[in-house]
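Asker: As listed in Swiss-Prot for this protein:
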type: MUTAGEN; residues: LEU148 to Pro; note: Abolishes interaction with FIS1
type: MUTAGEN; residues: GLU250 to Gly; note: Suppresses the mitochondrial fission defect of a FIS1-3 mutant by affecting interaction with FIS1
type: MUTAGEN; residues: PHE400 to Ala; note: No interaction with FIS1; slight decrease in interaction with DNM1
type: MUTAGEN; residues: HIS440 to Glu or Asn; note: Abolishes interaction with DNM1
type: MUTAGEN; residues: ARG461 to Ala; note: Slight decrease in interaction with FIS1; 20-fold decrease in interaction with DNM1; even distribution along mitochondria not punctate
type: MUTAGEN; residues: ASN544 to Arg; note: Results in mitochondrial division defect, but has no effect on the interaction with DNM1
type: MUTAGEN; residues: HIS605 to Glu; note: Abolishes interaction with DNM1
type: MUTAGEN; residues: ASP664 to Ala; note: Slight decrease in interaction with DNM1
type: MUTAGEN; residues: SER689 to Ala; note: Slight decrease in interaction with DNM1
Amino acid sequence: MSVNDQITHIGKTLSTTASAFLNYQKSNSNTQDVLTNNGPYKNLLSNTVNNASSTSYFYKRTEHGRFVKNASNTFEDIYSKTRRGDVFRNKFTDNKTCFRMLTYISDDLLNEIPTKEGLKSDADGKLLTEGGENENLRKNASKKETSLFQGFKSYLPIAELAIENTERLNYDTNGTSGTVGAKDVMSKTNERDEIHTELPNFQDSFLIPPGVETKKISSSYSPSALKSFSQTLVNSLEFLNIQKNSTLSEIRDIEVEVENLRQKKEKLLGKIANIEQNQLLLEDNLKQIDDRLDFLEEYGLEVIEANSDENAEDDGMSERKALKNDAIRNEGVTTESISSEASNLPPRRRQQLRDDNSLNRLGAFYSKSKKRHRKSFPTFQQLYEPGTKIGSIMSTHDDFLTCLDFDAPFGTLCTAGYLDHTVKIWDLSKQNKIGELAGHLATINCMQINRDYGTLVTGGRDAALKLWNLNLAQQLYQETQNLTSPTNHIDSPCVHTFEAHTDEVTALSLDPSFLVSGSQDRTIRQWDLRSGKCLQTIDLSFANVLTTSTNVDLSKSTLLTQRNERPSIGALQSFDAALATGTKDGVVRLWDLRSGKVIRTLKGHTDAITSLKFDSACLVTGSYDRTVRIWDLRTGLLNKFHAYSAPVLSLDLFQENAAVVVADEPSVQIYDSEKDESWSCVEQGNETSVSTVKYKENYMVEGRENGDVNIWAV
């Protein structure tokens, strides 16, 4: 197409477009249909396309989405420019004029910027002032949304400070141009991060704007100078207000992000909890299968499996026959038949028969094949903030809890209460009752769980020590709850009873192979778990040296009013051949069980010792003298001690040089001797005192005077 034809088309285009808009003003039709409904305009558009030969003409002018420069350089494409000056270079005018034309924004367009309320700026067409705002907009700045220009201006000082700090970091203070080491790069990076974090802290640099001096304000007599100062301060106030609103907006964005992260964390916590629940379920099923296999093997109830599925019905009949025959064969060893046969024997022979049966079961129970190893351990408690209450079990017993123990976080819990002769078993994950152990004739004072074998050892005021099978107890309890006729088990949950003490058992410690017990009869006994025999007895003839101290307020402690006498042996713990005991005279003694003699004595308490725990480095003791003392086992010296307002009733080792302490108060105290600080796990509104506590793997369970149990993450 020639140049004349192009000029002709331009003239037709202008006249057609003008006539279309003139007709639009007269007809008041829809704005969007002004040109599309105009016939001459559509014909002109069609002729333009036809004169271009084809639509490929337009595609020929492009390359990878951009228009390419033709030979005549009449088409200007700013994306194809390689230098800044080429953007404004053309054949029609100079660069300065082109720049002004391309960057010009009329006042009408600026006044058409919508505000937050949907209203437009003043329509008087006034130009923006030096401050960058319309005068009327400035008066209502606090009521309207901050503009992009204002926000940009408010952050200019921050950008300048960042550039200044970056240049300072990049400057080589040694004046050398050598290679910078990796450590220098890391230190500079960390320093940049610190500077970036501290950028919003303007401190004193923006309190007084430049050009305003407080001394001149108080001494000036020039109205113009004072007005100038006033205008500068007003502008600075507006600037700070914009900056404050922008910062508040950032804070709101951060709060939204934090809330989103919190919700995401809660979902992930729920996922972990679900995974660990499934792990516990699978562990329980594995344990149940192992117990069933041991039961079938022990009593010869295995049935030969069929070789094909076709004989399944016959196999079922043969299995029932085999069970019937086994029941007939073993009829003589059932509980009822044993009783009938034993009734014809002398009393001494009857007791011997029962003892032999118990010892055989004890030896078989502690065989190596019975030892259980968990495939997984819960870690969910580590995700809680320390001091968070995980859950609670209400009214486990009618009176205060005398002792409790659990095998693992979210595992199995056993509790005993005052004047309650039974042990109750609880599921810590579901927080419900799953079993019960009956057999003691008086209050149970102490207990300990062996999670490798799934056993519990208890000591009571009936002078008896009992070893329980927790798995069997749960199975029997489940059968009872399902209202099914319980299997006529030869076994009972009580595997063995250790009887030798002549007074109540006050403390015990369970080792992999041995059991050590302390009694009010002033003796310590060491038992073999596989044979049930007492290996040695240590007589504590000194236990009556200390009488009841008058320093202790007996009316304050619920335990003391119901237990009027201090225990002769308040606490003990054994590990291999080492034994630590805390007695009524307030002295801690370290024993060698191989010789049965004291190898070290730790003196410091002024009243009976109630609890103690030790590890490889330290020993922690609690006493009725209202103190907790931490001893160095290597030197035998006292490291730290901490005083409380009430007698210390129970404690457990939290970590090295730290302990979880119960001091007859509504809260559990965690005392860290290295940091010399103490913090508490307290339930708001609960004034019931804590009587006993156990801690394992950031998981703490405490029992209270009203029978409640609370579970904490620490």
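Glycine residues also receive a Cβ, built from the backbone N, Cα and C atoms like all the rest.
I'd like to know what surrounds each of these features in this structure.
Answerer: For GLU250 (mutagenesis position), applying a Cβ distance below 8 Å and a minimum sequence separation of six or more within one chain yields no residues.
Under the three-state DSSP scheme, PHE400 (mutagenesis position) falls in the coil class. Its own atom aside, the Cβ of PHE400 (mutagenesis position) has 23 Cβ atoms within 10 angstroms in the protein chains shown.
Neighbour list (HIS440 (mutagenesis position), Cβ cut-off 8 Å, at least 6 residues apart, same chain): HIS421, THR422, VAL423, THR458, GLY460, ASP462, ALA464, LYS466. According to its DSSP assignment, HIS440 (mutagenesis position) is coil.
DSSP assigns ARG461 (mutagenesis position) to coil in the three-state reduction, placing it in neither a helix nor a strand. Remark: ARG461 (mutagenesis position) has ALA442, THR443, ILE444, ASN445, GLU504, VAL505 as non-local neighbours, by Cβ distance under 8 Å and separation of at least 6 in sequence.
Sequence-distant contacts (6 or more apart, same chain, Cβ under 8 Å) of HIS605 (mutagenesis position) comprise GLY586, VAL587, VAL588, THR621, SER623, ASP625, THR627, ARG629.
A 10 Å cutoff on Cβ-Cβ distances gives ASP664 (mutagenesis position) a total of 22 other Cβ atoms nearby, all chains included.
Under the DSSP three-state reduction, SER689 (mutagenesis position) is assigned to coil, being neither helix nor strand.
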Asker: Would you identify the secondary structure of ASP664 (mutagenesis position) according to DSSP, in three states?
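Answerer: SS state of ASP664 (mutagenesis position) = coil.
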Asker: Relative to the Cβ position of SER689 (mutagenesis position), how many further Cβ atoms are located within 10 Å?
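Answerer: I get 21 for this one.
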Asker: For HIS605 (mutagenesis position), which DSSP three-state class applies?
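Answerer: The three-state answer is coil.
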